[in-house]
Amino acid sequence: MYIADILSDLLTQQTTRYGWIFMVTSIAFSIILLAVGLNVLSQLLFRRPYEPPVVFHWFPIIGSTISYGIDPYKFYFDCRAKYGDIFTFILLGKKVTVYLGLQGNNFILNGKLKDVNAEEIYTNLTTPVFGRDVVYDCPNSKLMEQKKFMKTALTIEAFHSYVTIIQNEVEAYINNCVSFQGESGTVNISKVMAEITIYTASHALQGEEVRENFDSSFAALYHDLDMGFTPINFTFYWAPLPWNRARDHAQRTVARTYMNIIQARREEKRSGENKHDIMWELMRSTYKDGTPVPDREIAHMMIALLMAGQHSSSSTSSWIMLWLAARPDIMEELYEEQLRIFGSEKPFPPLQYEDLSKLQLHQNVLKEVLRLHAPIHSIMRKVKNPMIVPGTKYVIPTSHVLISSPGCTSQDATFFPDPLKWDPHRWDIGSGKVLGNDAVDEKYDYGYGLTSTGASSPYLPFGAGRHRCIGEQFATLQLVTIMATMVRFFRFRNIDGKQGVVKTDYSSLFSMPLAPALIGWEKR
């Protein structure tokens with residue numbers, strides 16, 4: 001009792017002196033301390049032997065969120081060294097199971113539809129941006145039909161016209177861009193490539209009318225849509241936050257613009273003029289039940305088409321230019337490759353679709369950039385049924401989210417010796433610097449044509465399985481054409497004697513160069 005009386009007197013004195021601030025602070029600190037203690041004890045004393053090991057963390061709910069968010073790849077490799085290829089971490093209160101390596105990629109990316117689900121993970125993020133009844137806001141069977149409609153338009157005949165459109169857009173941009181006036185200067189290359197990729201994609205895939213709308217105001221609307229892809233919107237997509245209000249206004253405005261273009265096309269019957277673009281393909285498409293694709297859904301798919309491809313192409317093209325600035329010798333090799341193929345007479349002849357496959361070093365530069373800078377570092381799926389992990393004792397419960405990270409595999413020394421070195425020549429035939437990339441590429445029709453199911457390759461920049469990117473061929477065409485055109489015009493270099501490239505910004509869902517990504521340029 002004596003000790004209790006002393007403590008009571010001390011508490012009374014402190015409360016009198018500092019008031020309720022001291023009391024509230026003491027209680028809050030005690031609660032936090034208790035929560036941390038119970039969280040640590042639960043990890044040490046109540047391990048579940050039939051679930052993957054949980055990454056140790058001090059704070060409940062927060063878990064490993066901060067270390068994962070700062071650098072996902074470092075987090076994955078550190079955890080793999082300690083726990084193995086499969087482990088679970090706490091991400092804002094959710095249990096997230098990561099399964100790395102070839103087996104992990106196959107387990108998740110080729111998981112059965114009844115076992116894993118992408119829609120429940122991404123719909124809160126994508127539906128406010130794209131619009132209703134498309135992509136992840138519809139049954140998977142309908143999504144497969146939508147992908148088939150768009151894939152049908154990506155024909156070889158269309159690709160021939162796309163190369164000319166893209167080259168002309170890049171040349172027009174270079175000639176008109178304030179940042180490229182004069183004979184030399186510096187430029188924020190990420191900003192430039194974001195504009196070039198959206199101009200080229202909108203013109204090639206969606207037609208001249210759409211491209212004509214991409215003035216500064218329309219580009220600003222797409223920027224507002226882009227801001228809707230912030231990670232916080234996985235949970236707070238509904239919140240009346242400033243960027244969400246701007247997102248919703250932009251979505252309505254852009255969708256209305258597309259619907260006006262669609263209506264004008266129907267009235268003018270401009271099918272022949274626009275036969276190569278995806279908008280026209282959707283306008284004449286019909287679902288399996290006989291329902292024509294509604295104009296509203298076409299408009300929403302047009303938004304999805306640009307937004308989904310824009311991040312990947314913008315990021316990848318920026319990394320290409322940054323690496324060429326860091327390695328001017330490789331940029332000169334690219335120029336020499338074009339001299340060998342097209343001759344030394346200037347100006348070079350216009351690029352043709354058939355030329356792209358001859359530009360082998362250009363292709364290898366793209367491959368090496370995608371290997372080191374996969375646009376998406378974490379591919380997520382919701383577990384719908386308990387999943388047994390083959391060859392282990394583990395069963396993944398339905399309360400977990402799964403993550404596959406093909407980008408980890410492409411940075412694994414097992415398959416790519418000296419994996420963090422940027423070396424386009426590792427892809428040269430016979431170099432011996434790419435291992436395990438000769439797996440048989442199995443194909444399956446998920447409802448939108450034969451698609452690669454193979455996840456056994458260590459190099460999967462476009463994913464695998466039913467959600468594999470349908471735009472791989474177009475993205476390759478677009479990026480190689482942009483690269484070849486830029487090489488014809490410029491020499492790039494790092495500024496201020498810097499070595500290598502800028503670090504990666506992981507604060508968004510896509511692995512972008514950390515801003516500002518400045519490089520020096522000089523016209524040839």
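From the backbone N, Cα and C atoms, a Cβ is placed for every residue, glycine too.
So, quick note: what you're seeing has the original residues, none of the substitutions.
Features reported for this protein in Swiss-Prot:
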type    : residues  : note
VARIANT : Y136 to F : In strain: PAZ11; resistant to triadimenol; a sterol demethylation-inhibiting fungicide
BINDING : C469      : heme binding site
- Report, in whole Å, the straight Cα-to-Cα distance of Y136 (variant position) from C469 (heme binding site). 14
- Non-local Cβ contacts of Y136 (variant position) (under 8 Å, 6 or more apart, same chain)? A118, E119, Y122, T123, T126, T127, L143
- Cβ contacts within 10 Å for C469 (heme binding site), all chains included, total 19
- Secondary structure at the residue listed as 'heme binding site', reduced by DSSP to three states: coil
